[in-house]
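Undergrad: Sharing a structure below in structure tokens format, with a few things to ask.
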Amino acid sequence: MGKDSFTPLYDGGDSSHVHLNKFGSNQLSQSKKSWIARNFSRRECIRFVPKSHDVSRCKCGRPRERHSQQALESGQGSEEWNVASCTTKHPTNAYGEIDFEGYGGQKRAPYLRMSHDTDANLVITLMLKRWNLEIPNLVISVTGGAKSFVLKPRLREMFRRGLIKAAKTTGAWIITGGTNTGVMKHVGEAVKEQQLMFGSDTQVNVIGIATWGIVDKQSDLISEKNGKYPALYSMEPTPGHQGAMLDPNHSHFFLVDDGTEGKYGVEIGMRSRIEEAIMKVKTDSRSEAGSIGVPVVLLVLEGGPNTVATMYELIKKKVPAVVIDGSGRAASVVGFAYNHTIKRNVDGQTINVIDPQYEDEVRAKVVEVFGAKGADKTYSMIKDVLEDEKMISVYSLDGEISQDIDLAILKALLKANRSSPVAQLNLALAWNRIDLAKSDIFTEEQQWTTETLSAAMLTALLDDKAEFAELFLQNGLSMREFLSLDILCKLYAEVPGNTTIKPLLQKEMGKRQVKTIDMDVVGEVIEELMGDMFESYYRKDGHYFGELASYAEGLVLKNRKSSKDLLANINRIDPLPTPYLDVFLWAVLCNRRELARVLWEAGREPMAAALMASRLLKRMASRAQEDNTITDISSDLYDHARLFEERAVGVLDECFNENETLSQTLLVRELDHYSRMTALELAVSAESQDFIAHTSCQVLLTRLWMGTMAMNTRWWKVLVCLYLPVLIFPIIYFVPDEQHERQAAEREHQKSLNQKSSKVKSHKEKNDAPVVPVYRSKEEKAVSNDEEARVGTENEEEDFQLEDYIPEIREDDSMEVIMRNKKLGFCDRIMHFYSAPFSKFVGNVVGYLAFIFLYAYVVLFNFPRFDPAKTLGGIHPTEIVLYFWVFTILIEEIRQLAAKPPKYIKDKVSVYFSDTWNFVDIFSLTVFIIAIILRFFTNSRIFTASRIILSLDIIFFIVRSLQIFSVNRLLGPKLVMIQKMMQDLAQFIIILAVFTIAYGIALHAVMFPSPGIYARNNTWVTITSVVQYPYWQMYGELFLDEIQGEKPKEFGEVDPDGRWLSPLLLAIYMVFTNILLLNLLIAIFNYTFERVQEDSDKVWKFQRYDLVQEYHSRPVFAPPLVLLGHILIFIRWVWRMCRCGHPPRGSTMKIGLSPAEMEQMDNWEFQAAEMYIHQQQQKNSGTLEERVRALGDRVDCINSQLNRVLDSMSGTRAHALTDGNGLEGGHDSEGRLARMEVELSSNSESLQKILALLQQQPPVKGQAAVPIQLTLLHYKARSSPYPGSTAKRFAVQDNMVDWQVPFPDYKPVNYTAPVVLANPVWADKDLMAMSPRPELPYNQMDHTCNVNRVSYNGTYVVKDGLPLNPMGRTGMQGRGLLGRFGPNHAADPVVTRWKRTSAGVMLQGGKKVLEFVAIQRKDNNQWAIPGGMVEPGQLVTQALKAEFGEEAMAKLNVSQEEKERIAKQIERLFQQGQEIYKGYVDDPRNTDNAWMETVAVNFHDDKGDLFGDITLQAGDDAAAVRWQRVSGNIPLYASHVSILEKVAKMRDAAF
């Protein structure tokens, strides 16, 4: 092979025009073209051996005239002819690209004529390196009939669709014989159809391997030099030629030459070797474990004896075969034989053999199809082919998988690897077929562990196969066991080069001069993207990414052979602390959307993770924008960041709806793995305006802003009390005061109830369940506090007692101090008032205004020149006060700089100056200090400079006061507008300067040419005039008289030529500046204004955070008294350093939680995230597109079944007409066909109506997709496995549910649970085991068992002594878990109230939000309405109260008096119930003979007072109980969602 053997010869991309550049004779070098000629050869006959029956033709198939004289002479006297001795090799003369004339839309197909003994590896090199084909994940070798044959229309359609689908979804190559006949033509037509439907961009690689000697029009392909580019190939066959045309729909051709002509089958051996060589090529994957040998599968369609021989040879090489039964000849014979095989044990091995009863029939078919000659050999090969059941699969059009022939092809390979589930998984991964993995690999029988899934998981991560990663996480893979430091580093080492993060990693590696990526490099890059406040734990956590990494590296160096095992053991002993977060960050940095989503959904702390992802993606998008070559990546990154921002807001919304208080705790808790930042800080860092604008954040900021003062405290009260502290007590209202008043009102209310209840005699109702409250500890309050309504009016606020949730309060954390509620003493009130950010703000505003007035007074009235002879240099005392005031402001700015979170001063400065106001502060203070220094010089000019600087500096101090307006909702956004317009103006000035300077220079050069009498000799005047006059002219001061030379004394003498040219230049200049540029500036300002105005509310809310954060951390006093606060801070710092060894944390907007509290909060947040994810999935599945797609799938299924029936009916009719009773049979068939047509017409009309209904009524946003056919068809009652068992129901399609529909093959599974068969008192006798069966009193009251057997749905049918489910078949007979045959009556009390927040009753979409008492079932952990079975002799009303008490209220040891009080309140509630539903329940426990029916009654606590002080506590029958929001997005047990929907409609509530 030449030195240029890896130089690409063919570009597999868009080739219809690219070949002109790449393969034209002018561009393609001679050396590249000759590579093929040097490495591939053809064969020519060198010995003419005449045929016995035709002496004019050689045994090679060519006539005498096509042989050389030497060949004619050497063949004289010879009778034997063979390829080895009678042919010789020559460089190939047929290669290039075929352009099929008349097929202009087709891409040109590369082709090559080669010898039959060519090295197969050389062919693979040609395809991969020269023709640039991608390594396939599968090779489908199609074989069969070489001559034209007819397929049934439906089989032809299935074959075409399935073959192309298999190739496209797996990235497969299809190999055929390449000619335009037989099975090859069917394959070509399938490809053509696919390209017509989806365009030529979706090309499938179809490789034709044909015999050169049978190809028609060989001369069109031959070129003695440099190949043909293109080779024009006409599809008109040559008259009289016995060969075949090449198929124009193939993409590549190999023409195998053994020197013969007209001989078929020459290519078989070469094709087999090529396929064998392909199997040794590894598939393309970033993971070594993900690279497998390319699998090959044989697809057999029709065919003759050679087809059977091909199957035989390939199956011996362990290539599985798929036979299309019903396609004719060989395929049908093999299919028939396969369907009549039995298993037999031979020499300890189980093999398939043809059933002896059918051997003669199979032999007869072989003779019938192939003829008697060679029948025994063919039969023997068929027997051998069928022996290994794993290696052969028969696809039947009428079989169970007839709808998906692609699955049959792929499952054949899985079947061949049945003994190795890991190999099967690798195949599914390579094909990216998640459907196969779910249905055939991850089954109940196969158990998976982290160890077996680790390699596949690494492949899924590296190859961005998110669905597989999700599947692995759901089926036994533990991320904690899987992820090690070694794998994490490998993930970052394999980051694709086209990502934004790759250059950043390489840059950091270059700085450190390292060749491999370690986590310290990654941590540095993450810190760079996150900003100076963030400190990655990859860098600071020395245990996991420092000491452990070094220890592991040392072990690897010492024990190279077992390094993987050592690292795995280390990972088991001491796993990484946050594996999900680690891999999630990698996926985000690689911008892998679906993978990031999967890992985010599975990980912890979803809100913080989403916000961090948003920040990282936005920063990477900003970096990408700086590179103009990757702007598309930038937009994609921004869109990805927006998705995570939406997810963070969604999780926060769920948390807030569930519990307002805990949601605010989530916002301010310290997160260890996020550099001890809070979710609020991460949101600000990510500039997430939507997140900060959320109600939860804004309520929290309001609470922090007001401190412990009531939220409605007016500013003037604060202003008065700042200077008259004694008025704090009468006019300032504090939050703890409200709490204590509310608690006092509760106690009074309880006292009055106790007094009334003491007059009532103790009594106990017969059937009432005990309902009593429970004493709550702080821990229990943490779960139930927000779920209990408070006694009072409808508009009262909920309790906000953070110490109930966060009991660990530390003195140095002012955040916790602010949010605590405790009784305030005299000093506490004063301290809390002055430490509130709002009070600090008012004090600072007043102080700053006083400072401005003092500054103005000094500058305007008392700023004398410094005189050393006078006392204090003659400086006025007010000026000294001003100096001291500025000094205190400077000290405060230094304190703010030192208090910034970053550790290093450089990072502190960076964070400090990220706030524009801080830059203004430092600039104005620096200028002030310069002015004061100059002020003390006695030189008059220096003093004047000092006075001027000081006078100008006041501008910046006054402008600084604009920050005061940021607290206002209307004026705050205006400041943002001004800031953004200043940025626009800076860019505009650059453009304006170009025009101004250009015009100024031209104008001056025209008016005052130099040198000469009109030249100006003053350089400074010349320079200033170049800028001065154009600038003022822009504002309307045109200087017309001056530029026209009418004022020579003032302006100077103007050159005569300039007098007429200057006005013309001015006119042009004014057009550009005043008309074009200034209007452009106005348009830019207008756009900025509209953009900010649209989100003005969000902008203001986002600004609030900075304001609250600044004043939350400020000392109590404003300058100049702030110095006292600094002294106190210093004293405290010294005290803590001496006592504890570390400085105080200072005043922060954070809450520190104990590990146990963090765990509880994490679990609660994770549950809220799961709810949000479920709602999003419901929303997506409820879209019109998804519903139409699902409906389309079902229509396809129905269509397939109907076609199958029609085919069967057609066959029956044809058979009947040829039978002796043809007339009668014909009439019967006609009648059935007529009925079928009627049914088809009816189905078509129904489908059209369904589609119209879907289009007219799209789903309401956020509304759940509640099954409309709940009353028509049962779904959960047909689900498998049956609850509490492994029993699976008989499959019943929707159209077969009705008992009226004939279903002769219906064989329901008989199942009754052992607990029911034990014959408890609540169960009937087992009628299924009795013969004859005794008749129970169905459809009436059973007085013997004291059970009502009347159905709420009316009379039900009784057959063979058993009742039939009125809703239809369920696939199971017996009773399952139900005790009674027939209806089993239940009672479901739906106890509701209005959901309240601190602002009153919650509203959604203008409607009130309901919440109901929900219990978590112990058997399946699903949430449900509390309810249960109606016991024998029990009334429904009694059952409602009893079930509510048993499942929602615990049996607690409280006083009898308290029991009576609670019982009375429950009695009041249950006296006002409204029936919601009465009838059948779609319950998974239902069977054909036993089913659930219920009565659902709504008991509504409208004012919220009945449950105000009653605690919900799960009983023995429930795992948990809580108040749950009524929403269609919440998954509930059985048909409870539809019941709640009825409640919401009745109450006109949101759903």
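Using the three backbone atoms N, Cα and C, a Cβ is placed for every residue, glycine included.
Copying in the features that Swiss-Prot gives for the protein in this structure:
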BINDING   Glu893, Gln896, Asn918, Asp921  Ca(2+) binding site
DOMAIN    1394-1546  domain 'Nudix hydrolase'
MUTAGEN   Gln896 to Ala  Severe loss of Ca(2+) sensitivity and increased sensitivity to phosphatidylinositol 4,5-bisphosphate-mediated activation
MUTAGEN   Lys908 to Asn  Severe reduction in ADP-ribose-mediated channel activation
MUTAGEN   Asn918 to Ala  Severe loss of Ca(2+) sensitivity and increased sensitivity to phosphatidylinositol 4,5-bisphosphate-mediated activation
MUTAGEN   Asp921 to Ala  Severe loss of Ca(2+) sensitivity and increased sensitivity to phosphatidylinositol 4,5-bisphosphate-mediated activation
MUTAGEN   Glu1110 to Ala  Mild loss of Ca(2+) sensitivity and increased sensitivity to phosphatidylinositol 4,5-bisphosphate-mediated activation
Undergrad: Looking only at Glu893, Asp921, Glu1110, which of these recorded positions has the biggest number of Cβ atoms within 10 Å around its Cβ?
TA: Asp921
Undergrad: Tell me which residues of the chain lie with their Cβ under 8 angstroms from that of Gln896 (mutagenesis position), as long as they are six or more apart in sequence?
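TA: Same-chain residues close to Gln896 (mutagenesis position) (Cβ under 8 Å, separated by 6 or more) are Tyr912, Asn918, Glu1110, Ser1113.
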Undergrad: Looking only at Cβ atoms, how many others are within 10 Å of the one on Lys908 (mutagenesis position)?
TA: 19
Undergrad: When the pLDDT values for the domain 'Nudix hydrolase' (1394-1546) are averaged, what is the result?
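TA: On average, pLDDT over the domain 'Nudix hydrolase' (1394-1546) sits at 75.
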Undergrad: Should Asp921 (mutagenesis position) be counted as helix, strand, or coil on the basis of DSSP?
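TA: Its secondary structure by DSSP: helix.
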Undergrad: May I have the list of same-chain residues other than Glu893, Gln896, Asn918, Asp921 whose Cβ is within 8 Å of the Cβ centroid of the recorded Ca(2+) site, in sequence order?
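TA: Other same-chain residues near the Ca(2+) site: Glu892, Leu897, Tyr912, Asp915, Trp917, Ile922.
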Undergrad: State the Cα to Cα distance, in Å, between Lys908 (mutagenesis position) and Glu893 (Ca(2+) binding site), rounded to an integer.
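TA: About 12 Å separates the two Cα atoms.
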Undergrad: Do you know offhand how many angstrom separate Asp921 (mutagenesis position) and Glu893 (Ca(2+) binding site) by C-alpha?
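TA: About 8 Å separate the Cα atoms of these two residues.
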Undergrad: Return one of helix, strand or coil for Glu893 (Ca(2+) binding site), based on DSSP.
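TA: Looking at the DSSP assignment, Glu893 (Ca(2+) binding site) belongs to a helix.
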